[in-house]
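Undergrad: Have a look at the structure that comes next, please.
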Amino acid sequence: MQIPQAPWPVVWAVLQLGWRPGWFLDSPDRPWNPPTFSPALLVVTEGDNATFTCSFSNTSESFVLNWYRMSPSNQTDKLAAFPEDRSQPGQDCRFRVTQLPNGRDFHMSVVRARRNDSGTYLCGAISLAPKAQIKESLRAELRVTERRAEVPTAHPSPSPRPAGQFQTLVVGVVGGLLGSLVLLVWVLAVICSRAARGTIGARRTGQPLKEDPSAVPVFSVDYGELDFQWREKTPEPPVPCVPEQTEYATIVFPSGMGTSSPARRGSADGPRSAQPLRPEDGHCSWPL
């Protein structure tokens, strides 16, 4: 029985469709470089993020990038992986691996680093198909230092002065005060003496004193005699004397109860002489 053979053009077309750029370059038999891990020494403060960079050039579809930490027994402990390995749910979420946009660099970060995170770290690349290969990077060290509390900046206290210098300062201050007091007394004495001299000079010369706001006012008392001239009174013209009119009444008291005698009247208009009265008639006369 003869096996049918595919025509050559069909085989050529299948080969063209199945080929992609770099397929031969990514051959598993071709040697590839191990990843790089930097920086070699990373020092951070407690509570800050610590970030390493792992660079891997052979990023084919079938690879895994792991992040390791060396244990005290010199064994590798897997912290995180890219792509993320969901088969190990107990991993610490503080350790993260993130691919950068260029596709070859990966950030491996410790979020909020602790003091016990200090140690040795490295990254490892695993190629799965068609043959598994594992290559590790060089090791790097992480140091997490203690965070110190920020002490508020205090103003430097002045250095203590010696006792002799303090006594000198006190003596200087007291001397300055005494000197100021003496100067003030001298100024007041000069002002008062000048004011007194000006007062005496003004009294001697008879000139009025000029007002001095700084001088003490001095009061003087002068005694004199006041002379009032007598002014004679102007004689007034004589006033004509008008004779006063006086009326006289005579009351005659009769001697008997049954007899009566006529009364006599006199006035100033009549004659001045009065008629004689009888002795038996009692009478009293007074001016009206």
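Using the three backbone atoms N, Cα and C, a Cβ is placed for every residue, glycine included.
Feature list, courtesy of Swiss-Prot:
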type	residues	note
DOMAIN	35-145	domain 'Ig-like V-type'
MUTAGEN	Asn49 to Ala	Decreased N-glycosylation without affecting binding to binding to nivolumab drug
MUTAGEN	Asn58 to Ala	Decreased N-glycosylation without affecting binding to binding to nivolumab drug
MUTAGEN	Asn74 to Ala	Decreased N-glycosylation without affecting binding to binding to nivolumab drug
MUTAGEN	Lys210 to Arg	Does not affect ubiquitination by the SCF(FBXO38) complex
MUTAGEN	Lys233 to Arg	Abolishes ubiquitination by the SCF(FBXO38) complex
Undergrad: Is it possible to get the count of other C-beta atoms within 10 angstroms of the C-beta of Asn58 (mutagenesis position)?
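TA: A count of 18.
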Undergrad: Whole-number answer please: how many Å between the C-alpha atoms of Asn74 (mutagenesis position) and Asn49 (mutagenesis position)?
TA: 25
Undergrad: Taking the Cβ of Asn49 (mutagenesis position) as centre, how many other Cβ atoms lie within 10 Å?
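TA: Around Asn49 (mutagenesis position), other Cβ atoms within 10 Å: 12.
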Undergrad: Any idea what DSSP makes of Asn74 (mutagenesis position), helix, strand or coil?
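TA: SS state of Asn74 (mutagenesis position) = coil.
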Undergrad: Looking only at the domain 'Ig-like V-type' (35-145), report the model's average pLDDT.
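TA: Result for the domain 'Ig-like V-type' (35-145): average pLDDT 89.
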Undergrad: Taking helix as H, G and I and strand as E and B in DSSP, count the residues of the domain 'Ig-like V-type' (35-145) in helix, strand and coil.
TA: 3 helix, 59 strand, 49 coil
Undergrad: What's the number of neighbouring CB atoms sitting within 10 A of the CB on Asn74 (mutagenesis position)?
TA: 7
Undergrad: What whole-number Å value do you get for the CA-CA distance of Asn58 (mutagenesis position) and Asn49 (mutagenesis position)?
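TA: Counting only the Cα atoms, the answer is 28 Å.
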